[in-house]
Every structure is written in structure tokens, then in C-alpha cells.
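Q: Annotations per Swiss-Prot:
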{"type": "DOMAIN", "residues": "51-77", "note": "domain 'PAS'"}
{"type": "BINDING", "residues": "Asn77, Cys78, Arg79, Arg95, Asn110, Gln141", "note": "FMN binding site"}
{"type": "DOMAIN", "residues": "102-156", "note": "domain 'PAC'"}
{"type": "MUTAGEN", "residues": "Leu123 to Lys", "note": "Alters conformation of protein; constitutively binds DNA and is more sensitive to protease than wild-type in the dark"}
{"type": "DOMAIN", "residues": "159-224", "note": "domain 'HTH luxR-type'"}
Amino acid sequence: MLDMGQDRPIDGSGAPGADDTRVEVQPPAQWVLDLIEASPIASVVSDPRLADNPLIAINQAFTDLTGYSEEECVGRNCRFLAGSGTEPWLTDKIRQGVREHKPVLVEILNYKKDGTPFRNAVLVAPIYDDDDELLYFLGSQVEVDDDQPNMGMARRERAAEMLKTLSPRQLEVTTLVASGLRNKEVAARLGLSEKTVKMHRGLVMEKLNLKTSADLVRIAVEAGI
């Protein structure tokens, strides 16, 4: 993932990690860590209320994929994954999603800490509070094999098939969760109790064999909902 800021240009020098602009961030709440910590998918959370939308949390899978430690990432915008080959039109698509507070999924060229380029299937999605105010952005990354150009399509088809196993109510809950709403707001939108929403989310996670809400959001966006 890269450049979840507004319109600040990426470094573009071809030297991964060259942009070391950093802001001070406070430790995130436990529920933010719970969102991504156990996910096998490389995931991060950023705070758009702070200057330059810096990362406030990453998981171990992100370190395993990119080579960057938590200490090297927190407080920085994700543009440090960009380099000379990063496609500017795809960067613009991510920025547009951030500006409009809409989920966006692109396959973009990024660079690991050691300079290795990789095709990155990047998801960026908003997270709202109970008053429908933007809190954070969730980002997740999956390395795509350039030798398998249809891999992205296969993931989308698989995600769509997974969602077909859900009941209509479970699909409604999943759709609202993927849009960034938390349980209280989902409950209000559907006229359900918060306890019932939590029950449906739990059943969805179990049925789809997912570990975290971040994984659920990615599946939903990949499926096109």
C-alpha cells in the first residue's frame, strides 16, 4: 500500500523508504489492534485525522511481506513502499478512494525494504465510529505473482463464491461492515440490536473461516460489494 495521504506527491526516487517524514502518534486502542493482529494478510491501520494520514498499527504479516518493522512504519505515510516503477495513475486511484472515503482495490508495483519490487494487491477501506464519523483507514496487501496474471480475478471469483454461502441477513451485515461501519451503526441501519449484529458477524466469520474483521472487509471488497 502507498500514499494514503491526500495529494502529497510520493517520493518517486526509486529508493524504497526514502521518504522518512514522520509524525508522533498515540498508541491505538486495543480494538484497533484486534482488527488486524491475528490476520494472516499483511494489514495496517492509518489515522486520517493526523497530518499526512500516518500508520498507527501494522501486523506481523506486513513485516513478513515488506521487511519493515513496526518501529520503522508507525508515524509514517505508507508511501515508503513506492518507488520509481510505481504507477502514478494507480496511486491517484488510491488517493481518490481516500478523499471520497470509499473502499478501493488496486494491483500496484511496490518495493520491499531490500528494494525488491513486487506486485501488490492493495485494499484501502474506511473505518467509521458510532456517529458515522471517519476514524481510520484499513489497508491490506497481498503479493501477486506476475507469472499468474489471472490471480487477481481468481481471488475476486473465490470471494464472490464465499459470500454466496451467506444468508441474506448475513450478507446485509457483511456489506455494511465492509463499508466501514461498526456494530452499533450497523444495528441502527438494519433495525437490529447490537447483540444480534455481533451474532451475525460471528457466524459469518465462522462460516467463511476468517480470523479478523480486516479479513472480512477484504473478502467483501474483492467480491465487489
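Here the Cβ of each residue, glycine as well, is placed from N, Cα and C on the backbone.
No noted substitution is present; original residues retained.
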Q: Sorry to bug you, but what's the C-alpha spacing from Leu123 (mutagenesis position) to Asn77 (FMN binding site), rounded to the closest Å?
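A: Rounded to the nearest whole number, the Cα-Cα distance is 15 Å.
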Q: What Cα-Cα separation, expressed in whole Å, is found between Arg95 (FMN binding site) and Leu123 (mutagenesis position)?
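A: If we compare the Cα positions of Arg95 (FMN binding site) and Leu123 (mutagenesis position), the gap is 12 Å.
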Q: Of these binding-site residues, Arg79, Arg95, which scores lowest on Cβ atoms within 10 Å?
A: Arg95
Q: Going by DSSP, is Asn110 (FMN binding site) sitting in a helix, a strand, or coil?
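A: SS state of Asn110 (FMN binding site) = strand.
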Q: Among all protein chains shown, how many Cβ atoms are found within 10 Å of the Cβ of Asn110 (FMN binding site), not counting that one?
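A: Around the Cβ of Asn110 (FMN binding site), 25 other Cβ atoms lie within 10 Å.
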Q: To the nearest whole angstrom, what is the C-alpha distance linking Cys78 (FMN binding site) and Leu123 (mutagenesis position)?
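A: Here the two Cα atoms are 13 Å apart.
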Q: Whole-number Å only: compute the distance from the Cα of Asn110 (FMN binding site) to the Cα of Leu123 (mutagenesis position).
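A: Here the two Cα atoms lie 13 Å apart.
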Q: With DSSP assignments reduced to helix, strand and coil, which class does Asn77 (FMN binding site) get?
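A: Note: Asn77 (FMN binding site) is coil by DSSP, not helix or strand.
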